[in-house]
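In what follows, a structure is listed as structure tokens, so that the remarks can point back to it.
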Amino acid sequence: ILGTILGLLKSL
């Protein structure tokens, strides 16, 4: 889901 993508971006 989009939340997963946002989580990865926050990891950066």
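Positions of Cβ are set from backbone N, Cα and C atoms, glycine also.
None of the noted substitutions appears here; every position holds its original residue.
The note that Swiss-Prot attaches to the published mutagenesis Ile1 to Gly is: No change in antibacterial activity, complete loss of hemolytic activity, and complete loss in cytotoxicity towards HEK293 cells. In the three-state DSSP scheme, Ile1 (mutagenesis position) is classed as coil.
Experimental mutagenesis is annotated in Swiss-Prot for Thr4 to Lys, with the remark: Increase in antibacterial activity, moderate increase in resistance to protease-mediated degradation, complete loss of hemolytic activity, and no change in cytotoxicity towards HEK293 cells. Long-range Cβ contacts of Thr4 (mutagenesis position) within its own chain (separation 6+, distance under 8 Å) are none.
Record note (Swiss-Prot) on the mutagenesis of Ile5 to Ala: Important decrease in antibacterial activity, important decrease in helical content, and complete loss in cytotoxicity towards HEK293 cells. Note on Ile5 (mutagenesis position): other Cβ atoms within 10 Å of its Cβ, all shown chains, come to 9.
For the published mutagenesis Leu6 to Ala, Swiss-Prot gives the following note: Important increase in antibacterial activity and important decrease in helical content. Cβ neighbour count for Leu6 (mutagenesis position): 10 (other Cβ atoms within 10 Å of its Cβ, all protein chains included).
Record note (Swiss-Prot) on the mutagenesis of Gly7 to Ala: Important increase in antibacterial activity, important increase in helical content, and no change in cytotoxicity towards HEK293 cells. According to DSSP, Gly7 (mutagenesis position) sits within a helical segment.
Sequence-distant neighbours of Gly7 (mutagenesis position) (same chain, six or more apart, CB under 8 Å from its CB) are absent. Under the heading of mutagenesis, Swiss-Prot lists Gly7 to Lys and annotates it as follows: Important increase in antibacterial activity, increase in helical content, important increase in resistance to protease-mediated degradation, increase in hemolytic activity, and weak increase in cytotoxicity towards HEK293 cells.
Under the heading of mutagenesis, Swiss-Prot lists Lys10 to Ala and annotates it as follows: Important decrease in antibacterial activity and important decrease in helical content. Taking the Cβ of Lys10 (mutagenesis position) as reference, no residue of its chain lies under 8 Å away while being at least six apart in sequence.
Swiss-Prot lists Ser11 to Ala among its mutagenesis entries, and the accompanying note reads: Important increase in antibacterial activity, important increase in helical content, and decrease in cytotoxicity towards HEK293 cells. For Ser11 (mutagenesis position), no same-chain residue that is 6 or more apart in sequence has a Cβ closer than 8 Å to its Cβ.
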